[in-house]
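Only one structure is covered here, and it is reproduced in the block below.
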Amino acid sequence: MEEKYGGDVLAGPGGGGGLGPVDVPSARLTKYIVLLCFTKFLKAVGLFESYDLLKAVHIVQFIFILKLGTAFFMVLFQKPFSSGKTITKHQWIKIFKHAVAGCIISLLWFFGLTLCGPLRTLLLFEHSDIVVISLLSVLFTSSGGGPAKTRGAAFFIIAVICLLLFDNDDLMAKMAEHPEGHHDSALTHMLYTAIAFLGVADHKGGVLLLVLALCCKVGFHTASRKLSVDVGGAKRLQALSHLVSVLLLCPWVIVLSVTTESKVESWFSLIMPFATVIFFVMILDFYVDSICSVKMEVSKCARYGSFPIFISALLFGNFWTHPITDQLRAMNKAAHQESTEHVLSGGVVVSAIFFILSANILSSPSKRGQKGTLIGYSPEGTPLYNFMGDAFQHSSQSIPRFIKESLKQILEESDSRQIFYFLCLNLLFTFVELFYGVLTNSLGLISDGFHMLFDCSALVMGLFAALMSRWKATRIFSYGYGRIEILSGFINGLFLIVIAFFVFMESVARLIDPPELDTHMLTPVSVGGLIVNLIGICAFSHAHSHAHGASQGSCHSSDHSHSHHMHGHSDHGHGHSHGSAGGGMNANMRGVFLHVLADTLGSIGVIVSTVLIEQFGWFIADPLCSLFIAILIFLSVVPLIKDACQVLLLRLPPEYEKELHIALEKIQKIEGLISYRDPHFWRHSASIVAGTIHIQVTSDVLEQRIVQQVTGILKDAGVNNLTIQVEKEAYFQHMSGLSTGFHDVLAMTKQMESMKYCKDGTYIM
């Protein structure tokens, strides 16, 4: 029986079956993983050599030689004409289309290589199909695979943005005009013109071009699967496709050879470099990927293949010596390039890290709903499981749908709606300022635009805090997300303190040596900023005044209470009161208001200092106004920081101290109540004041009556989320059985005798 049913009984062709993939022991996979990593290392070597070759060889000639060498090898070993079924005319047409598409993708790939260099090309283009498909699934479908896949997609997008915005690739930036060698054919001239039309630098256009080529490659591979099955396998299809590509490119190469001057003095000297590129990039990588895809899962193959090629790219980007370039330079016919071209930068390193993280996450199989905890059984005997992470899984959705739902929630509530409208107005003014600054080459406008962009980040944080505060409570966050507004206000306050500190230090430095200022564009910019900020002041002023006045108002809530009788040695009751208060400190709105107020003061200070400088030449007015503004910002934000810290540290709300003192005195006088202990009261959010208390009652009293009276007294004092524990004599007897004396327990609970009161009603334990 063991021999009959042992082995891969569940495995189908290729190691998989209808019942799911069978895990291969890791020891058997080690050799394939090592082979895959070594192959990716060699492919990185081939791409770096390809970049050097493309400096001397026309891109069409380069692709033709690669296709020719690959076709020769694959036709020789695969024998596509003598093995397998006969190719029909309809299939030959499809193979022709396949070859055309392959040539176009190769053209985009290698032209992107000439623009970005091999390091950035490897980071952008060498992603597995499963990674790109997972990325597109997250972005454009509602079943993207959960929060992990969404996080991986975000990492991928951040990596591309790092290459676009934070990569100081100086080679192309230094070239005001392209060398004539780049325009030696209509094809390259057309591609450069298309990139110039986008209005971006060449290496940034190369990044966009490689992203486009990557998407085309994935679509090309997906569309080729059915054709590979029809013609007898992927290897046979590749052999025929490369052969057709050679025939397609041959006339073009002949025309180029006749009409253009070759930069290569001796083609014989390039045989070994081309052979290396053909074998490492085209042949070895294809065959090893095919073998590893069969022996391992596709996701594992993608995950184990991405890390070594990205690390190899970083290493070669720093240590590659361009041997072929030196050889061509010795011939005195290749264009001289600096050895520092396409070097490593901080943006590239950060981008590589994010690419590695995204490839690892996006290539991992989705594990939604695979692990759960047994929590009990149904009345019918069915086991019930609680699946970990379900609090987060249900909210996973596509990004467009998430944005749509978020906008809907933002516009439903007054606070978030006001922040959103002011954020849009602020962003509009910011981009107008940046656009006009670039148009007029005004550094002052550009710097002020980026300053306002920084202020917008505070508005975005306040907006998301207002949105998250309305999220429903989950199993993990059982109290909900109401306190996120307090945290947002605290962080905004810290930002303002940092801003005030740096403005203060810069103002002191300028007081000693006042610089001369160009006030040409300061007045219109400051007036425009003042108008925008005054609109924000009017919109958010209610939050500031409400935070100081409305918290004294009474609380209105609907409550419910219940008692729970414990069995055995104790008899407990628990009462709960839940409701929503009528007002409180909204630290989030106060933080947003103070940010707008700081910008308003800044605009006023700039206007005043500009007038004094233009009319009287008082350059010292600028640092004096800035110093005054920094002090005002600091003084206005200190109360916000203080209040937010008190809430985060669970301090008794100061506005309720006297009411709670009176309420505890009333509780002590309730008939049948002996004493109370452990009274704890704190503000949870702007609308919730929570509390817990233990009360000791006589054995003959009705617990629910006591709970109702205590709940009513504390609700009138402002506590709208209350938990009461009722303790009877049986509880103390139970504690006595646990080696604690009855009189000791009773003395422990009578805290009223040891409680000290201040004259203002504040009590101290």
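Cβ coordinates come from backbone N, Cα and C, glycine included.
Don't expect the noted substitutions in this model, because it carries the original residues.
For His451 to Ala, Swiss-Prot lists a mutagenesis experiment annotated as follows: Loss of zinc transporter activity. A mutagenesis experiment is reported in Swiss-Prot for this position, His451 to Asp, and the note states: No effect on zinc ion transmembrane transporter activity. No effect on zinc ion import into Golgi. Loss of specificity for zinc ions as it can also transport cadmium ions. The Zn(2+) binding site annotation in Swiss-Prot covers His451, Asp455, His595, Asp599. Listed in Swiss-Prot as a mutagenesis experiment, Asp599 to Glu is described as follows: No effect on zinc transporter activity. No effect on localization to the trans-Golgi network. Here Swiss-Prot describes Asp599 to Ala as a published mutagenesis experiment; the accompanying note says: Loss of zinc transporter activity. No effect on localization to the trans-Golgi network.
Locations of recorded Swiss-Prot features on the structure.
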residue : record               : Cβ within 10 Å
Asp455  : Zn(2+) binding site  : 23
His595  : Zn(2+) binding site  : 28
Asp599  : mutagenesis position : 22
Asp599 (mutagenesis position): secondary structure state under DSSP, collapsed to three categories: helix
Nearest-integer angstrom distance between the alpha carbons (Cα) of Asp599 (mutagenesis position) and Asp455 (Zn(2+) binding site): 8
Mapped DSSP class for Asp455 (Zn(2+) binding site), helix or strand or coil: helix
